[in-house]
Amino acid sequence: MARHVWQAGRFEIGLDKPKIMGIVNLTPDSFSDGGVYSQNAQTALAHAEQLLKEGADILDIGGESTRSGADYVSPEEEWARVEPVLAEVAGWGVPISLDTRRTVIMEKALALGGIDIINDVAALNDEGAVELLARQADTGICLMHMQGLPKTMQINPKYQDVVGEVARYLKARSAECIAAGIAPQRIILDPGFGSGFGKPLQHNIALMRHLPELMAETGFPLLIGVSRKSTIGELTGEANAAERVHGSVAAALASVARGAQIVRVHDVKATADALKVWEALGINL
């Protein structure tokens with residue numbers, strides 16, 4: 001499988017070279033930054049601008065924490081967090097991704113305009129989500145694997161074959177989308193790394209080592225989001241998420257070396273610099 005373009009709203013994102021998705025968290029309980037960018041829209045917008053300057057190709061904006069044990073956030077609160085930021089960045093002329101699992105939030109954002117990608121940790125399982133996206137002509141979609149819900153997904157997760165189970169799940173979700181009329185070139189897949197998505201350390205390592213097989217089995221490009229997650233903390237011994245930059249960059253490079261086309265990261269400059277050197281040296285990890 002060698003697909004070189006991701007149809008994402010107003011953009012055709014080339015996948016011949018790895019792309020960086022910069023994370024803009026608007027959640028006060030974010031595991032990675034403690035909610036520092038959720039204080040007000042201007043703080044979040046300044047952060048988004050900085051990510052673009054540092055080399056982000058895509059901005060991913062989200063208003064609901066999906067960390068392990070995250071508390072419930074109402075749709076009204078989620079929309080109140082993301083709407084003022086989405087309204088502003090929609091006119092920036094860069095690919096904008098909305099990180100949400102709720103159909104009602106997707107619908108409001110798409111009506112607002114300027115939203116190119118729906119990045120859904122629940123793989124469009126919310127009622128009406130597939131049908132809503134099927135009615136859109138070009139909106140890009142990222143379908144992610146998650147076991148359970150954010151509040152409970154790390155309570156005794158079980159897999160017999162994590163790579164096979166993730167592949168089968170994502171194949172089934174993408175097949176449902178295509179059957180509903182969503183063009184395959186609009187779809188990209190995310191295996192869902194981290195304890196926050198129902199996978200302990202050994203399962204995350206297995207998934208990372210078998211990314212080529214996962215991509216071959218599903219037939220779609222991959223987006224990898226492992227930045228600052230507990231997996232990195234467990235491997236490095238770093239309890240503070242903000243101090244997991246070096247491990248996160250290493251994981252991003254390993255992802256790209258194994259075929260991932262997009263990496264979703266908090267630390268854009270460090271990742272962009274590492275990718276520049278890696279590409280220039282032609283390293284095959």
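Every residue, even glycine, has its Cβ placed from backbone N, Cα and C.
The noted changes are left out; the structure has the residues it started with.
On a predicted model such as this, the values are computed, not experimentally measured, just so you know.
Feature annotation from Swiss-Prot assigns domain 'Pterin-binding' to 18-276; the stated evidence is sequence analysis.
According to Swiss-Prot, the Mg(2+) binding site annotation covers Asn25. Residue density at Asn25 (Mg(2+) binding site): 26 other Cβ atoms are found within 10 A of its Cβ, drawing on all protein chains shown.
For the naturally occurring variant Gln42 to Arg, Swiss-Prot gives the following note: In strain: 3976 / Serogroup B / Serotype NT. Long-range C-beta contacts of Gln42 (variant position), restricted to its own chain and to partners at least six residues apart, with a cutoff below 8 Å, are absent.
Taken residue by residue with DSSP, Gln50 (variant position) is part of a helix. Gln50 (variant position) counts 13 other C-beta atoms within 10 Å of its own C-beta, drawing on all protein chains shown. Quoted from Swiss-Prot, the note attached to the natural variant Gln50 to Arg states: In strain: BT490 / Serogroup B / Serotype 15, 952 / Serogroup B / Serotype NT and 3976 / Serogroup B / Serotype NT.
DSSP gives Thr66 ((7,8-dihydropterin-6-yl)methyl diphosphate binding site) a coil state; it is part of no helix or strand. Marked as (7,8-dihydropterin-6-yl)methyl diphosphate binding site by Swiss-Prot: Thr66, Asp99, Asn119, Asp190, Lys229, Arg264, Val265, His266.
Quoted from Swiss-Prot, the note on natural variant Ile105 to Val is: In strain: 952 / Serogroup B / Serotype NT and 3976 / Serogroup B / Serotype NT. Secondary structure at Ile105 (variant position), taken from DSSP and collapsed to helix, strand or coil, is helix. The Cβ of Ile105 (variant position) has 23 other Cβ atoms within 10 Å, all protein chains considered.
Following the DSSP three-state reduction, the secondary structure of Ala137 (variant position) is coil. Long-range Cβ contacts of Ala137 (variant position) within its own chain (separation 6+, distance under 8 Å) are none. For Ala137 to Thr, Swiss-Prot lists a natural variant annotated as follows: In strain: BT490 / Serogroup B / Serotype 15.
Variant annotation in Swiss-Prot: Lys151 to Glu, described as In strain: BT490 / Serogroup B / Serotype 15 and 952 / Serogroup B / Serotype NT; the structure shown retains the original residue.
Listed in Swiss-Prot as a natural variant, Pro200 to Thr is described as follows: In strain: 952 / Serogroup B / Serotype NT and 3976 / Serogroup B / Serotype NT.
Under the three-state DSSP scheme, Ser230 (variant position) falls in the helix class. For the natural variant Ser230 to Arg, Swiss-Prot gives this note: In strain: 952 / Serogroup B / Serotype NT and BT490 / Serogroup B / Serotype 15. The structure shown keeps the original residue.
Under natural variants, Swiss-Prot gives Glu243 to Ala with this note: In strain: BT490 / Serogroup B / Serotype 15 and 3976 / Serogroup B / Serotype NT. Long-range neighbours of Glu243 (variant position) (same chain, six or more residues apart, CB within less than 8 Å of its CB): none.
Here the residue is the original one, while Swiss-Prot reports the natural variant Ser255 to Ala with the comment In strain: BT490 / Serogroup B / Serotype 15 and 3976 / Serogroup B / Serotype NT. Remark: Ser255 (variant position) has Met208, Leu211, Leu222, Ile224, Val226, Val263 as non-local neighbours, by Cβ distance under 8 Å and separation of at least 6 in sequence.
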Non-site residues, in chain order, whose CB comes within 8 A of the mean position of the CB atoms of Thr66, Asp99, Asn119, Asp190, Lys229, Arg264, Val265, His266 at (7,8-dihydropterin-6-yl)methyl diphosphate: Met21, Ile23, Asp60, Gly225, Ser227
Asn25 (Mg(2+) binding site) as reference: those recorded positions from Gln50, Asn119, Asp190, Pro200, Val265, His266 with C-alpha within 10 Å of it: His266
For (7,8-dihydropterin-6-yl)methyl diphosphate, whose listed binding residues are Thr66, Asp99, Asn119, Asp190, Lys229, Arg264, Val265, His266, the greatest C-alpha pairwise distance in Å: 18
Alpha-carbon distance [Thr66 ((7,8-dihydropterin-6-yl)methyl diphosphate binding site); Ile105 (variant position)] in Å: 16
Across the domain 'Pterin-binding' (18-276), average pLDDT on the 0 to 100 scale: 91
Three-state secondary structure, Gln42 (variant position) (per DSSP): helix
